[in-house]
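Below: the structure, in structure tokens.
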Amino acid sequence: MSCGEPHETDCSEILDHLYEFLDKEMPDSDCVKFEHHFEECSPCLEKYGLEQAVKKLVKRCCGQDDVPGDLRAKVMGRLDLIRSGQSVPEHDVAAAPSSSAPQES
């Protein structure tokens with residue numbers, strides 16, 4: 001996504017690192033670049049607002065559950081694959097079969 005306007009920091013870079021900004025996982029100097037970008041780019045600001053709302057909703061609904069570290073690492077790895085344009089292996093996308101599901105013979 002791009003608004004088509006030139007910016008000091010490109011829209012694609014902002015969107016690629018949006019969750020790092022939302023989660024406060026980036027240096028202050030980078031945060032300043034993001035804030036400046038949002039001041040001049042309404043499409044990115046809108047996307048930021050939407051993702052911020054989703055994050056708050058998830059926290060409110062699921063905030064009491066601890067996420068295992070290995071699950072977080074796996075999800076972040078998959079997000080990195082997606083952001084880099086690589087495809088996620090099909091076996092990682094499909095739901096694992098339930099133990100109560102009937103077995104085919």
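Cβ coordinates come from backbone N, Cα and C, glycine included.
Positions annotated as Zn(2+) binding site by Swiss-Prot: Cys11, His37, Cys41, Cys44.
While the structure shown retains the original residue, Swiss-Prot records the mutagenesis experiment Cys3 to Ser with this note: No effect on sporulation, normal induction of trxCp1. Annotation note: Cys3 (mutagenesis position) sits in a coil segment as assigned by DSSP.
Applying an 8 A CB threshold to same-chain residues 6+ apart, the list for Cys41 (mutagenesis position) reads Cys3, Glu5, His7, Cys11, Ile14. Quoted from Swiss-Prot for the published mutagenesis Cys41 to Ala: No inhibition of SigR, no diamide induction of SigR.
In the structure as shown, the Cβ atom of Pro43 (mutagenesis position) sits within 10 Å of 15 other Cβ atoms. In Swiss-Prot, a mutagenesis experiment is listed as Pro43 to Ala, annotated with the note Decreases basal levels of SigR and its induction by diamide; may bind it more tightly.
Look at Cys44 (mutagenesis position): DSSP puts it in a helix. Quoted from Swiss-Prot for the published mutagenesis Cys44 to Ala: No inhibition of SigR, no diamide induction of SigR.
Quoted from Swiss-Prot, the note on mutagenesis experiment Leu45 to Ala is: Wild-type inhibition of SigR, more induction by diamide. Close to Leu45 (mutagenesis position) in the fold, though at least 6 residues off in sequence, lie Phe38, Glu39, each with a CB less than 8 Å from its CB.
Residue with the densest Cβ environment among the recorded positions Cys3, Cys11, Cys44: Cys44, by other Cβ atoms within 10 Å.
Distance from the CA of Pro43 (mutagenesis position) to the CA of His37 (Zn(2+) binding site) is 10 Å. Neighbour density for His37 (Zn(2+) binding site): within 10 A of its CB lie 20 other CB atoms from the protein chains shown.
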